[in-house]
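Notes to accompany the following structure.
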Amino acid sequence: MSIVSLLGIKVLNNPAKFTDPYEFEITFECLESLKHDLEWKLTYVGSSRSLDHDQELDSILVGPVPVGVNKFVFSADPPSAELIPASELVSVTVILLSCSYDGREFVRVGYYVNNEYDEEELRENPPAKVQVDHIVRNILAEKPRVTRFNIVWDNENEGDLYPPEQPGVDDEEEEDDEEEDDDEDDEDDEDDDQEDGEGEAEEAAEEEEEEEEKTEDNETNLEEEEEDIENSDGDEEEGEEEVGSVDKNEDGNDKKRRKIEGGSTDIESTPKDAARSTN
């Protein structure tokens with residue numbers, strides 16, 4: 001947790017000439033009393049191709065810092081045009097406003113800066129030699145890029161970040177981990193057994209359903225066979241009535257026999273018909 005929090009930055013003179021100083025109104029909050037001062041620094045990026053052209057415009061120490069919300073104005077001199085490549089004097093660059101505590105940077109704010117000529121004729125026809133007096137800067141104050149870093153403050157040290165080792169604690173933790181692993185394995189085995197039991201129960205239920213279906217099919221077939229037998233018996237009784245109704249002559253048995261033998265060839269004789277024909 002950061003003891004100092006940046007609440008806001010206001011650019012006071014913007015736009016301005018290239019040769020005018022930079023001015024920022026900075027507001028920050030301090031949560032605890034600090035042993036050291038805060039160092040604020042402004043850096044001008046002279047070239048996008050090399051760090052050699054970066055210029056530290058100014059740096060100040062702010063302190064002692066009281067607890068609560070604080071505000072101050074930070075002023076810095078403009079960059080030296082002689083240290084900037086001529087091809088990058090009239091272009092877009094970056095300025096960096098940073099704050100450090102006890103040599104450790106914990107916040108950095110970057111702004112884009114557009115440098116251009118103040119006259120339309122110079123913008124359309126740039127002179128061979130850069131005229132610094134006619135360059136104006138415009139800081140894009142509405143779009144800062146803020147970067148924060150975690151550092152060690154007065155109430156913190158390396159020992160606080162990493163608790164001391166306690167003999168025997170690691171062994172106990174390992175044993176607890178092993179017991180937890182064993183418990184998890186047992187639970188997994190129980191779950192597997194339960195799943196196997198459920199699977200076997202489902203299979204048994206399916207087999208019972210299949211057997212019940214087979215039994216129902218057999219019963220249905222038996223009922224159909226019984227109906228067929230009853231129907232065949234009814235047909236035989238009708239046949240006997242027809243045979244008995246034939247007028248008898250002197251040889252009644254012969255007349256009955258002729259009627260049966262003269263029937264359709266598609267009718268299959270039953271054992272009863274065969275027995276009747278022999279009588």
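All residue numbers here begin at 1 and follow the chain in the order shown.
Quick reminder: no glycine exception, Cβ is built from N, Cα and C everywhere.
Keep in mind the model shows the original residues, not the substituted ones.
For the mutagenesis experiment ASP54 to Arg, the note given by Swiss-Prot reads: Reduces transcriptional silencing. Reduced to three states, the DSSP call for ASP54 (mutagenesis position) is coil. When Cβ atoms from all protein chains are considered, those within 10 Å of ASP54 (mutagenesis position) total 15, not counting its own.
Counting only same-chain residues at least 6 apart in sequence, those with a Cβ under 8 Å from the Cβ of ARG108 (mutagenesis position) are LEU96, LEU97, SER98, CYS99, VAL146, THR147, ARG148, PHE149. One mutagenesis experiment named in Swiss-Prot is ARG108 to Glu, and its note says Reduces transcriptional silencing.
Among the sequence features in Swiss-Prot, the mutagenesis site VAL109 to Met is noted as follows: Reduces interaction with histone H3 and histone H4, enhances transcriptional silencing and reduces transcriptional activation. Long-range neighbours of VAL109 (mutagenesis position) (same chain, six or more residues apart, CB within less than 8 Å of its CB): LEU6, ILE9, LEU96, LEU97, SER98, PRO144, ARG145, VAL146, THR147.
A simple way to gauge crowding: the CB of TYR112 (mutagenesis position) has 15 other CB atoms within 10 angstroms, across all the protein chains here. Among the mutagenesis experiments that Swiss-Prot reports, TYR112 to Glu is described with the note: Reduces acetylation of histone H3 on 'K-56' and enhances sensitivity to bleomycin, camptothecin, HU and MMS.
Quoting Swiss-Prot on the mutagenesis of TYR112 to Ala: Abrogates interaction with histone H3 and histone H4 and enhances transcriptional silencing. Abrogates transcriptional silencing, reduces transcriptional activation, reduces acetylation of histone H3 on 'K-9' and 'K-56' and enhances sensitivity to HU and MMS; when associated with E-145 or E-147.
According to Swiss-Prot, the experimentally introduced change ARG145 to Ala is described as follows: Reduces acetylation of histone H3 on 'K-56' and enhances sensitivity to bleomycin, camptothecin, HU and MMS; when associated with A-147. The DSSP secondary structure for ARG145 (mutagenesis position) is strand. Within 10 Å of the C-beta atom of ARG145 (mutagenesis position) sit 12 other C-beta atoms, taking all shown protein chains into account.
Annotation of the mutagenesis experiment VAL146 to Leu in Swiss-Prot: Reduces interaction with histone H3 and histone H4, enhances transcriptional silencing and reduces transcriptional activation. The Cβ of VAL146 (mutagenesis position) has 11 neighbouring Cβ atoms from other residues within 10 Å, across all protein chains displayed.
Record note (Swiss-Prot), mutagenesis THR147 to Glu: Enhances transcriptional silencing. Abrogates interaction with histone H3 and histone H4, abrogates transcriptional silencing, reduces transcriptional activation, reduces acetylation of histone H3 on 'K-9' and 'K-56' and enhances sensitivity to HU and MMS; when associated with R-48; A-112 or E-145. The unchanged residue is displayed.
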Between ASP54 (mutagenesis position) and TYR112 (mutagenesis position), the C-alpha gap once rounded to whole angstrom: 15
For ARG108 (mutagenesis position), name the DSSP secondary structure in the helix/strand/coil scheme. strand
